[in-house]
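To keep things clear, I will list the structure first and then write my remarks on it.
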Amino acid sequence: MIPRVIRLWLPSALFLSQVPGCVPLHGPSTITGAVGESLSVSCQYEEKFKTKDKFWCRGSLKVLCKDIVKTSSSEEVRNGRVTIRDHPDNLTFTVTYESLTLEDADTYMCAVDISLFDGSLGFDKYFKIELSVVPSEDPVTGSSLESGRDILESPTSSVGHTHPSVTTDDTIPAPCPQPRSLRSSLYFWVLVSLKLFLFLSMLGAVLWVNRPQRCSGGSSSRPCYENQ
């Protein structure tokens, strides 16, 4: 059976271990690297953890954080593309990622391994770090874009030199409305002519109907009027 004092103290210790101000590890909360490049992060610890093992794990929960690389001395330790080195002189240890990939983006923790009989009930110390990875610019693609930009700029400059000729070319479409205005004028005059012809025809018909009639039996020069 656990003594009452321990039962009261244990939850308090667990609570204090979760308070940010009580965590004896410090470092950047977020780091960002580019694909294909290397990225280093340093975590600082307290003097009392100078001789303890340090490790780097992947995961957002302490109990499920998967160890990636661990060191027990100042010698560099490598696991694939990840290295860790302890610097006891300045109380820091550095984790370096080489040739970053987009799959490396995740939540990580820098941690100090605490033994069960070390006065801290064996609770390891953790500090959470978010790693973001962004795509990198391909130098070849960049040079290709520069070449393409130069190629595009060359015709632009030549067009600028030949601007007067381009201006004259732009004035060539100006006469295009002339046939349209000519057709409009032609339609107008045809319409006027038709109306004039119709008017003259009607006038001629009226004059023809109202012309003076001449008697057939009399003088040809004397008109013949009805109802004399």
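Every residue number used here counts from 1 along the chain in the order it is shown.
Here the Cβ of each residue, glycine as well, is placed from N, Cα and C on the backbone.
Residues or ranges marked as domain 'Ig-like V-type' by Swiss-Prot: 25-126. According to Swiss-Prot, the mutagenesis experiment LYS195 to Ala carries the following note: Abolishes interaction with TYROBP or FcR gamma.
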DSSP three-state assignment for LYS195 (mutagenesis position): helix
DSSP-assigned states of the domain 'Ig-like V-type' (25-126) in counts, ordered helix, strand, coil: 9 helix, 49 strand, 44 coil
Within the predicted model, mean pLDDT of the domain 'Ig-like V-type' (25-126): 90
